[in-house]
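Chemist: Once you've had a glance at the structure underneath, I'll fire off some questions.
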Amino acid sequence: MAKFASIIVLLFVALVVFAAFEEPTMVEAQKLCQRPSGTWSGVCGNNNACKNQCIRLEKARHGSCNYVFPAHKCICYFPC
């Protein structure tokens, strides 16, 4: 019984040591470039509608209403 317990403890210690030396994997963030929506018309006042239109119609990653002088415009974000 004591031999079994020492094997379990040894396996646990080996697992802890292995986990301590494991490097965390980091995913590199992809840069996004912005440009005004080509399908949006008028002043942008609804972020969700702008986002959906950018994603569905222009195949962008994201979209939002941003202030660009003189009004809010729908801006789409694409991978650079």
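Positions of Cβ are set from backbone N, Cα and C atoms, glycine also.
Pulled the feature table from Swiss-Prot, pasting it below:
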MUTAGEN   Pro36 to Arg  No effect on antifungal potency
MUTAGEN   Gly38 to Arg  Strongly increased antifungal potency
MUTAGEN   Thr39 to Gly  Decreased antifungal potency and increased sensitivity to inorganic cations
MUTAGEN   Ser41 to Arg  Slightly decreased antifungal potency
MUTAGEN   Gly45 to Met  Increased antifungal potency
MUTAGEN   Ile55 to Arg  Slightly decreased antifungal potency
MUTAGEN   Leu57 to Arg  Decreased antifungal potency
MUTAGEN   Ala60 to Trp  Decreased antifungal potency and increased sensitivity to inorganic cations
MUTAGEN   Asn66 to Arg  No effect on antifungal potency
MUTAGEN   Tyr67 to Gly  Decreased antifungal potency and increased sensitivity to inorganic cations
MUTAGEN   Tyr67 to Ala  Decreased antifungal potency
MUTAGEN   Val68 to Arg  Strongly increased antifungal potency
MUTAGEN   Ala71 to Arg  Slightly decreased antifungal potency
MUTAGEN   Tyr77 to Ile  No effect on antifungal potency
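Give me the local environment of each listed feature.
Modeler: A 10 Å cutoff on Cβ-Cβ distances gives Pro36 (mutagenesis position) a total of 12 other Cβ atoms nearby, all chains included.
Under the DSSP three-state reduction, Gly38 (mutagenesis position) is assigned to coil, being neither helix nor strand. With a 10 A radius on its CB, Gly38 (mutagenesis position) counts 10 other CB atoms from all the protein chains.
Other Cβ atoms within 10 Å of the Cβ of Thr39 (mutagenesis position) number 11 in total over all chains.
With a cut-off of 8 Å between CB atoms and residues at least 6 apart in sequence, the same chain places Cys65, His72 near Gly45 (mutagenesis position), listed in sequence order.
Ile55 (mutagenesis position) falls within a helical segment according to DSSP. Other Cβ atoms within 10 Å of the Cβ of Ile55 (mutagenesis position) number 15 in total over all chains.
Residues within less than 8 Å, Cβ to Cβ, of Leu57 (mutagenesis position) and separated from it by at least 6 positions along the same chain comprise Thr39.
Taking a C-beta cut-off of under 8 Å and a sequence gap of six or more, Ala60 (mutagenesis position) has these contacts in its own chain: Cys54, Cys76, Tyr77, Phe78. Secondary structure at Ala60 (mutagenesis position), taken from DSSP and collapsed to helix, strand or coil, is coil.
Counting only residues at least six positions away in the same chain, the Cβ atoms of Gln34, Cys44, His72, Lys73, Ile75 sit under 8 Å from the Cβ of Asn66 (mutagenesis position).
Within 10 Å of the C-beta atom of Tyr67 (mutagenesis position) sit 10 other C-beta atoms, taking all shown protein chains into account.
Listed in sequence order, Pro36, Ile75 are the same-chain residues at least 6 apart in sequence whose CB falls under 8 Å from the CB of Val68 (mutagenesis position). Val68 (mutagenesis position) carries a strand DSSP state (E or B).
For Ala71 (mutagenesis position), other Cβ atoms within 10 Å of its Cβ number 11.
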Chemist: Looking at the mutagenesis positions Ser41, Tyr77, which sits with the largest number of other Cβ atoms within 10 Å of its Cβ?
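Modeler: Max Cβ neighbours within 10 Å, all protein chains included: Tyr77.
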Chemist: What is the nearest of the mutagenesis positions Ile55, Tyr67, Ala71 to Ser41 (mutagenesis position), using the Cα of each?
Modeler: Ala71
Chemist: Round to a whole number and give the Cα-to-Cα distance in Å for the pair Ile55 (mutagenesis position) and Ala71 (mutagenesis position).
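Modeler: Cα of Ile55 (mutagenesis position) to Cα of Ala71 (mutagenesis position) measures 22 Å after rounding.
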